[in-house]
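Pulled from Swiss-Prot:
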type	residues	note
BINDING	CYS11, CYS14, CYS17, CYS58	[4Fe-4S] cluster 1 binding site
BINDING	CYS21, CYS48, CYS51, CYS54	[4Fe-4S] cluster 2 binding site
DOMAIN	2-31	domain '4Fe-4S ferredoxin-type 1'
DOMAIN	39-68	domain '4Fe-4S ferredoxin-type 2'
MUTAGEN	ASP9 to Ala	Decreases assembly onto PSI cores (in vitro)
MUTAGEN	ASP9 to Arg	Decreases assembly onto PSI cores in vitro, FA and FB seems to assemble normally
MUTAGEN	GLU27 to Ala	No effect
MUTAGEN	GLU27 to Arg	Decreases assembly onto PSI cores in vitro, FA and FB seem to assemble normally
MUTAGEN	ASP32 to Arg	Decreases assembly onto PSI cores in vitro, FA and FB seems to assemble normally
MUTAGEN	ASP32 to Ala	No effect
Amino acid sequence: MSHSVKIYDTCIGCTQCVRACPLDVLEMVPWDGCKAGQIAASPRTEDCVGCKRCETACPTDFLSIRVYLGAETTRSMGLAY
């Protein structure tokens with residue numbers, strides 16, 4: 001299953017998304033673009049299951065991190081309705 005995790009420059013470096021991820025897909029890396037001096041990164045997207053807990057945990061109202069589900073997941077979710 002392939003999902004895409006996008007981190008945007010509105011990240012405030014709070015680490016909430018990293019702590020919310022049950023599979024350690026995310027990590028913080030140095031970045032001078034915010035006061036915290038760090039930004040979330042997603043080096044292990046192949047482990048992402050698309051639970052979107054990182055999105056829910058983000059205090060910037062989904063403006064900093066988004067999980068785009070792969071087509072296979074989107075199709076199977078449609079069958080549930």
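From the backbone N, Cα and C atoms, a Cβ is placed for every residue, glycine too.
Here the structure is a predicted model, which means the values were calculated and not measured.
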Candidates CYS11, CYS17, ASP32, namely the recorded positions, that fall within 10 Å of CYS54 ([4Fe-4S] cluster 2 binding site) by Cα distance: CYS17
Inter-residue Cα distance where the pair is GLU27 (mutagenesis position) and CYS48 ([4Fe-4S] cluster 2 binding site), in Å: 13
Cβ-centroid neighbours of [4Fe-4S] cluster 2 site CYS21, CYS48, CYS51, CYS54, 8 Å, sequence order: VAL5, CYS17, ALA20, PRO22, LEU23, VAL25, LEU26, VAL49, GLY50, LYS52, ARG53, VAL67
8 Å Cβ shell about CYS11, CYS14, CYS17, CYS58 centroid, [4Fe-4S] cluster 1 site members excluded: ILE12, GLY13, THR15, GLN16, VAL18, ALA40, CYS54, ALA57, PRO59, THR60, SER64, ILE65
Sparsest-packed among the binding-site residues, when each Cβ's other Cβ atoms within 10 Å are tallied, from CYS11, CYS14, CYS21, CYS51, CYS54: CYS51
Same-chain residues near the domain '4Fe-4S ferredoxin-type 2' (39-68), Cβ under 8 Å, at least 6 residues beyond its ends: 1-29, 31, 33
Distance, CYS17 ([4Fe-4S] cluster 1 binding site) to CYS51 ([4Fe-4S] cluster 2 binding site) (CA atoms, angstrom): 12
Candidates ASP9, GLU27, ASP32 (mutagenesis positions) - the one closest to CYS17 ([4Fe-4S] cluster 1 binding site) by CA: GLU27
Proximal residue to ASP9 (mutagenesis position) among recorded positions CYS21, GLU27, ASP32, CYS58 (C-alpha distance): ASP32
Local confidence of the domain '4Fe-4S ferredoxin-type 2' (39-68) - pLDDT mean: 86
